[in-house]
Structure formats: C-alpha cells, structure tokens
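Positions annotated as active site, nucleophile by Swiss-Prot: CYS7. Taken from Swiss-Prot, the feature active site covers ARG13, and the record attributes it to similarity to another entry. Marked as active site, proton donor/acceptor by Swiss-Prot on the basis of experimental evidence: ASP118. Per Swiss-Prot, substrate binding site is recorded for THR8, GLY9, ASN10, THR11, CYS12, ARG13. Quoted from Swiss-Prot, the note on the mutagenesis of CYS7 to Ser is: Complete loss of phosphatase activity. Record note (Swiss-Prot) on the mutagenesis of THR11 to Val: 18-fold reduction in p-Arg phosphatase activity and 11-fold increase in p-Tyr phosphatase activity. Quoted from Swiss-Prot, the note on mutagenesis experiment THR11 to Ile is: 18-fold reduction in p-Arg phosphatase activity and 22-fold increase in p-Tyr phosphatase activity. Per Swiss-Prot, mutagenesis ARG13 to Lys is noted as: Completely loss of phosphatase activity. Quoted from Swiss-Prot, the note on mutagenesis experiment ASP118 to Ala is: Completely loss of phosphatase activity. Listed in Swiss-Prot as a mutagenesis experiment, PHE120 to Ala is described as follows: 60-fold reduction in p-Arg phosphatase activity and 4-fold reduction in p-Tyr phosphatase activity.
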Amino acid sequence: MDIIFVCTGNTCRSPMAEALFKSIAEREGLNVNVRSAGVFASPNGKATPHAVEALFEKHIALNHVSSPLTEELMESADLVLAMTHQHKQIIASQFGRYRDKVFTLKEYVTGSHGDVLDPFGGSIDIYKQTRDELEELLRQLAKQLKKDRR
C-alpha cells in the first residue's frame, strides 16, 4: 500500500507523519510505502529544525527534502492523508479525479473532522505536542491497516 501524508509546505507535519509512520509500520510489520508532500511546497526544502529535534527525541531521524504534491504522486497513492480539512479541499480541487482516496488523517482514523495542530513558527513544545498527536493517530492508523489486512 502506498500512503502519502500531505500538509502545506512539507516541512513540519507531513514529514513528521512520514517518519513516524515508517517507524511504526516497521515495528508492526506493515508492508507500506510512505511518502509526504505539500500542497504549496517548494521542492528541495529542509524540514524545520524543531521538527527534526522533536523526532530526534524519539530516536527517529528526519532527513527530509520537501516535495510538492504532483499528479504522479496522486496517481501512485492508494491513500492520501491530509493534515487539515483545508488541505483536503485543496487536493480535491487540484486533483479531483482522485478524491475517493483523499481523507484527513483524523477523518480516516477516528471519523472526526478535526485538524492536526500546525506547529509552524511555534516553540519546540508546540512541535512536541504535534508530534505526540501524530504519533497517537498513526498508531491507530497502523492498527486499522493491520485489521483491514486480515
């Protein structure tokens, strides 16, 4: 299964989700290909220093280069998980024919319509809060994918 996590600039939430989920999926024995992109990302940007630090505390390296969301990525994905409802709307307007595989992360995992906190410009504590929120959601995602695999 190919999963893409999407946020705005692909420097905070979606790369954190990608790195966290790769770690969780490996521990859980899930066969997934995980990537991330941004709806307004510039190519080849770096993850924010606070995002790197927040994951380093969990012993997860964040060696990331930002990538814009493209037609090619959308076509190859089985599941596209946006960080906010607004991201989902932008994706639907730009890539309408793929809308059936686009959800917010919270919508897909919990059925709720909430957004993942945007830490951009915030303190390291805000990044840790976002990391912890993502980690909990991604553990639930792994459980759901394992259950669906049966």
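Cβ coordinates are placed from backbone N, Cα and C, and glycine is handled just like the others.
How about a rundown of where these features are and what they're close to?
Summarising the environment of CYS7 (mutagenesis position), the number of other Cβ atoms within 10 Å of its Cβ, over all protein chains shown, is 28.
The number of other CB atoms found within 10 A of the CB of ARG13 (mutagenesis position), across every protein chain shown, is 32.
Non-local neighbourhood of ASP118 (mutagenesis position): CYS7, THR8, CYS12, ARG13, MET83, THR84, THR130, each in the same chain, at least six residues away, with C-beta under 8 Å from its C-beta.
Summarising the environment of THR11 (mutagenesis position), the number of other Cβ atoms within 10 Å of its Cβ, over all protein chains shown, is 22. Under DSSP, THR11 (mutagenesis position) is assigned to coil, being neither helix nor strand in the three-state scheme.
Look at ASP118 (mutagenesis position): DSSP puts it in coil.
With a cut-off of 8 Å between CB atoms and residues at least 6 apart in sequence, the same chain places THR8, GLY9, THR11, CYS12, THR48 near PHE120 (mutagenesis position), listed in sequence order.
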Taking the Cβ of CYS12 (substrate binding site) as centre, how many other Cβ atoms lie within 10 Å?
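Total other Cβ atoms inside 10 Å, all chains included: 29.
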Minimum Cβ neighbour count within 10 Å among the binding-site residues THR8, ASN10: which residue?
THR8
Whose Cβ lies within 8 Å of the mean position of the Cβ atoms of THR8, GLY9, ASN10, THR11, CYS12, ARG13, the substrate site, other than those residues?
CYS7, SER14, PRO15, GLY38, ALA41, THR48, SER66, PHE120
